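Chemist: Swiss-Prot feature annotations, pasted as is:
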type    : residues             : note
BINDING : His18, His96, Tyr182 : Cu(2+) binding site
MUTAGEN : Thr20 to Val         : Does not allow to restore any significant LPMO activity on cellulose
BINDING : His171, Gln180       : O2 binding site
Amino acid sequence: MFTKLIIAASLAASVAAHATFQELWINGVDQGSSCVRLPQSNSPVTSVSTPDLACNASPHPSDGICQVMPGDEVTVEMHQQPNDRSCATEAIGGDHYGPVLVYMAKVDDATTAVGSSAQWFKVAEIGLPSSNPDYWGTEVLNDNCGHYTFKVPSDIAPGNYLIRAEVIALHVASSIGGAQFYMSCYQVNVGGSGSANPPTVSIPGAYSATDPGILINIYEPLSTYTIPGPTPYATTSPAVANTPYPTTATWNTALQPSTVPTAVPTPGTPGIGKA
């Protein structure tokens, strides 16, 4: 009964707590929404088989392409409402706990590429870095004013890419179709002279509705959490800061936070995700 009450409360709160990825930073420089395909609304996708899972449901087109180099620090930024970048409001609220994931896909033209036809490789993720107490990837966003920072792999081939930032909210994921997927696609051009072509997956296709990281009751005690999708390209498992959330986590090799932030960053400063 207690679990049912929690789930019911989460459903009620979720109506006002949806969110979208809206802005991009490159090496600490704010690009705003200049190269993002902004979703039509902040409502989630709930099917793992719909083409909308790639870049959201009929997002607004963009003719902007942001320029990045291999090794650049890229920050995706999420907020509940369009044009509201206030740090006073949670990036995604209503107990929308779950992982944050970032994918990339090489495409011929980032402004016209169809996300559901692209081939994606994961470059960063954060799930449940602490289970005592529970501390989710979405809380990293909330503690960093909606920011999550990763590095562009240092060896990928130059050209146009889509960057897909995603949150999977698990507050009502104890039944099939309950998980909520929030994603946006950013359009970038990667420079340099790399040649790597990482292993890829299709989206949709990378997830199953019964994956243990998608069909899950997060209100039961959890000691571990399996992040959906493939392993991030070029990963390692370093020890992370031992206070206040002692744990280890799988990260993109390029970016390891040296400390756990203790305060919410002020607007205008991209935060680096905690582990």
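Numbers run from 1 along the shown chain.
Placement of Cβ uses the backbone N, Cα and C atoms for every residue, glycine included.
Describe the structural context of each listed feature in the structure shown, including burial, neighbouring residues and relevant distances.
Modeler: Around His18 (Cu(2+) binding site), the same-chain residues at least 6 positions away in sequence with a Cβ under 8 Å from its Cβ are Ser41, Asn42, Ser43, Pro44, Gln80, Ile92, Gly94, His96, Gln180, Tyr182.
Long-range Cβ contacts of Thr20 (mutagenesis position) within its own chain (separation 6+, distance under 8 Å): Leu38, Pro39, Ser41, Asn42, Asn56, Met78, His79, Pro82, Tyr182, Ser184.
For the recorded site, His171 (O2 binding site), the DSSP three-state label reads coil.
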Chemist: Starting from the Cβ of Gln180 (O2 binding site), draw a 10 Å sphere and report how many other Cβ atoms land inside it.
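Modeler: So the Cβ neighbour count for Gln180 (O2 binding site) comes to 21.
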Chemist: Of His96, His171, Tyr182, which of the binding-site residues has the most Cβ neighbours inside 10 Å?
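Modeler: Answer by Cβ density within 10 Å: His96.
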